[in-house]
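Here the structure is laid out as structure tokens; the discussion comes afterwards.
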Amino acid sequence: MGTSALWALWLLLALCWAPRESGATGTGRKAKCEPSQFQCTNGRCITLLWKCDGDEDCVDGSDEKNCVKKTCAESDFVCNNGQCVPSRWKCDGDPDCEDGSDESPEQCHMRTCRIHEISCGAHSTQCIPVSWRCDGENDCDSGEDEENCGNITCSPDEFTCSSGRCISRNFVCNGQDDCSDGSDELDCAPPTCGAHEFQCSTSSCIPISWVCDDDADCSDQSDESLEQCGRQPVIHTKCPASEIQCGSGECIHKKWRCDGDPDCKDGSDEVNCPSRTCRPDQFECEDGSCIHGSRQCNGIRDCVDGSDEVNCKNVNQCLGPGKFKCRSGECIDISKVCNQEQDCRDWSDEPLKECHINECLVNNGGCSHICKDLVIGYECDCAAGFELIDRKTCGDIDECQNPGICSQICINLKGGYKCECSRGYQMDLATGVCKAVGKEPSLIFTNRRDIRKIGLERKEYIQLVEQLRNTVALDADIAAQKLFWADLSQKAIFSASIDDKVGRHVKMIDNVYNPAAIAVDWVYKTIYWTDAASKTISVATLDGTKRKFLFNSDLREPASIAVDPLSGFVYWSDWGEPAKIEKAGMNGFDRRPLVTADIQWPNGITLDLIKSRLYWLDSKLHMLSSVDLNGQDRRIVLKSLEFLAHPLALTIFEDRVYWIDGENEAVYGANKFTGSELATLVNNLNDAQDIIVYHELVQPSGKNWCEEDMENGGCEYLCLPAPQINDHSPKYTCSCPSGYNVEENGRDCQSTATTVTYSETKDTNTTEISATSGLVPGGINVTTAVSEVSVPPKGTSAAWAILPLLLLVMAAVGGYLMWRNWQHKNMKSMNFDNPVYLKTTEEDLSIDIGRHSASVGHTYPAISVVSTDDDLA
């Protein structure tokens, strides 16, 4: 027998004798459970946490056999029944022991409130933060925290409204109802303006230099009227071919013209439109829009006003416990089943072997929890906190998958769940909401010519910065107590201290042509902004001395922007065609789309860092939505033509989302999970554009890796956080201004405007290489490198002497490569196509090339920084 035949016989015998896997079919063996599971004697798999927990989860009780008596850890509280729970759950107002002993009066009556807390009374074990007293909300179960509060006393520079609310004295007699009860506009004398001011028709005053400058500063545009200026104001906006220009100056998509939904501020896109009628196969909503007829009464609000789901009838009338559906299709009352009379055409209501038999009497019907006997047959049910994973077996419900079931942190337990709060928050037992501990949170928003603040608890309403021109974007560095805003008229970004009563502000960044939004990186001390005119996203240091384009391609109408310096990502919206929300590293790498479907006009975005979600407003769809930070798990929070008529910007804090609506000129708030509990916080605004929450917990502290080992990370220009994709991701990378590349050392900058000339000199036989650079920005010193390369004499015969040796070397190399190719074909190989893996491994191989001693940051060797900056130049 030949060698090949022997090998074949040996392989056949090995296959026949090889033991089969335990999960193979046809062996009769039980399926193998996961390492995190326990296998019952009957083969069922349960989570390992349920073994020896005192509760029989296997039908045969095998999970509670041979169990050693459990001992609680030192950090646990021992319940009276022996159960262990974390000590922090003791006396928190929520019974966690099955016997409730963690909340017993014996355990909790001696509870001592911590510093900065107050007791809810002699007969209460509840403690609340001092800042929650007299905040207008009942936080104690007894409501004692809101008793004997008295009237709020306003400061000398504030006005007390009839309702007791405090507002800035600058709001009194300004022609707007800022108290919301009109008391700030009572008994007002006719307003007068200064010698160098112009009085608008609304009685407000503006500098005389702002009149007839083609920029309406009066809310009624009287400073640019034909009567005042002798001409119509010149509208400088020029829209691209895919857009139309509104009468009020802005640009919108052509396809939005005459679609029944006003998108222009003045509604000019819906003027002189032909009357619309829906096709026969369509349903006409009450607002005049058309949807496909199949979408009517489908259980989903397809019309913005929800009229497609009104007066819908349930076509299936055979629902509920009092009905029985025959196999032949009829629907009869359950009382007619097993009454020895034919009510179904096929006699399916009178099965001989199933009527008057209680299957639950034998082995509980095979049900793991509850067996319910029915007139015909039976059904299995589960205890609270459990659900059927098949028709008989109950498994734990993961309640934490339900949005909003907990305010912040949800811990899934067997048959239930536990809610907790993040650091800096405390749970309000009355509402279950995690509320911030410390100073009162407030909303700060732009109002065109000023910046205002309203407290979220006491509703104090004041003016922070006044005498501005056209404020459109806003953010803050809360730790530094600084505000940053962009002014459209002055094409610049400004800064001011939030507690500066004088109102001084400084121009930080100039030549910002059409700033749509700004976002402050509070960890690395930089600022990001979108520019709708130049179609760019830029980044700069907070003092404005160093700046660059981060992205200047594939942007149509960049709008809102948000940053997460803790993970190194920046997010922005773009309402161009096609509209989308994108995500990228804050250093300009790893750009990718986040939301691309069912999105039309994403005006505002904001991040919920605690829940790791992104929220956005769609002004065209009149919708507030959210996704996780990978673009998954999309949810619609609110859809409303009334409260989301033309939303512009939004922000999130605790369990509330707040937004500005441009058409209603108001600030609204709602529950961020459900969109319920709608409330109006401020109205009668004047072209408000942006809004933020001001509280220390909005910007969690983080480590600035650029200052960890050396100043600015050793970078010559900008040091920017890198996206934290995996454990191998660098903490930061160096970045250069537009027109410059990062050198191989990963730190220094080199001009991309380099020209190379060759000049041959007979005397030295060398070629001179000279570099000519363009304009060098401040702070960048680019040195010109000149090298000499020896040129061999012409006509030399030295090359002929080494030619045989060269041919021999080439033959040896060729033979080696052929051997390598043969060896490669006879080896097992593994392909790694995952781009993240490829990028990571390439980085690991190149991490130490030309890098300083700090190991936390480096450039991306696998993705050339040079080519990226070339694209941005």
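Each Cβ is built from the backbone N, Cα and C atoms, and glycine gets one as well.
The domain 'LDL-receptor class A 1' annotation in Swiss-Prot covers 31-69 and rests on sequence analysis.
When pLDDT is averaged over the domain 'LDL-receptor class A 2' (70-110), the result is 82. Residues annotated as domain 'LDL-receptor class A 2' in Swiss-Prot, with sequence analysis given as evidence: 70-110.
Under its mutagenesis entries, Swiss-Prot includes TRP89 to Phe or Arg with the note: Complete loss of entry of Semliki virus into the cell. Classification of TRP89 (mutagenesis position) by DSSP places it within a helix. A simple way to gauge crowding: the CB of TRP89 (mutagenesis position) has 19 other CB atoms within 10 angstroms, across all the protein chains here.
Other Cβ atoms within 10 Å of the Cβ of GLU117 (mutagenesis position), summed over all protein chains shown, number 17. One mutagenesis experiment named in Swiss-Prot is GLU117 to Ala, and its note says Complete loss of interaction with Semliki virus spike glycoprotein E1.
In the three-state DSSP reading, TRP132 (mutagenesis position) counts as helix. For the mutagenesis result TRP132 to Ala, the note given in Swiss-Prot is Complete loss of interaction with Semliki virus spike glycoprotein E1.
Annotated domain 'LDL-receptor class A 5' per Swiss-Prot: 191-231, in sequence order. Across the domain 'LDL-receptor class A 5' (191-231), DSSP helix (H, G, I), strand (E, B) and coil residues number 10 helix, 6 strand, 25 coil.
Feature annotation from Swiss-Prot assigns domain 'EGF-like 2' to 396-435; the stated evidence is sequence analysis. Remote same-chain partners of the domain 'EGF-like 2' (396-435), defined as residues 6 or more beyond its termini with a Cβ less than 8 Å from a stretch Cβ, comprise 47, 49-50, 53, 55, 89, 92-94, 96, 126, 128-129, 132, 137-141, 383-387, 610-611, 635, 654-655, 671-674, 696-697.
In Swiss-Prot, a mutagenesis experiment is listed as LYS825 to Arg, annotated with the note Insensitive to MYLIP-triggered degradation; when associated with R-828 and R-839.
Non-local neighbours of the domain 'LDL-receptor class A 2' (70-110) in the same chain are 52, 54, 125-126, 418-419, 427, 429; each lies 6+ residues outside the stretch with a CB under 8 Å from one of its CB atoms. Sequence-distant contacts of the domain 'LDL-receptor class A 5' (191-231) (same chain, six or more residues past either end, CB-CB distance under 8 Å): 173-175, 449, 469-470, 489, 686-687. Assigned with DSSP, the residues of the domain 'LDL-receptor class A 1' (31-69) fall into helix, strand and coil as follows: 6 helix, 6 strand, 27 coil. The two recorded residues TRP89 (mutagenesis position) and GLU117 (mutagenesis position) have their Cα atoms spaced 18 Å from each other. The distance from the Cα of TRP132 (mutagenesis position) to the Cα of GLU117 (mutagenesis position) comes to 9 Å. Here the domain 'EGF-like 2' (396-435) is broken down by DSSP into helix, strand and coil counts: 3 helix, 18 strand, 19 coil.
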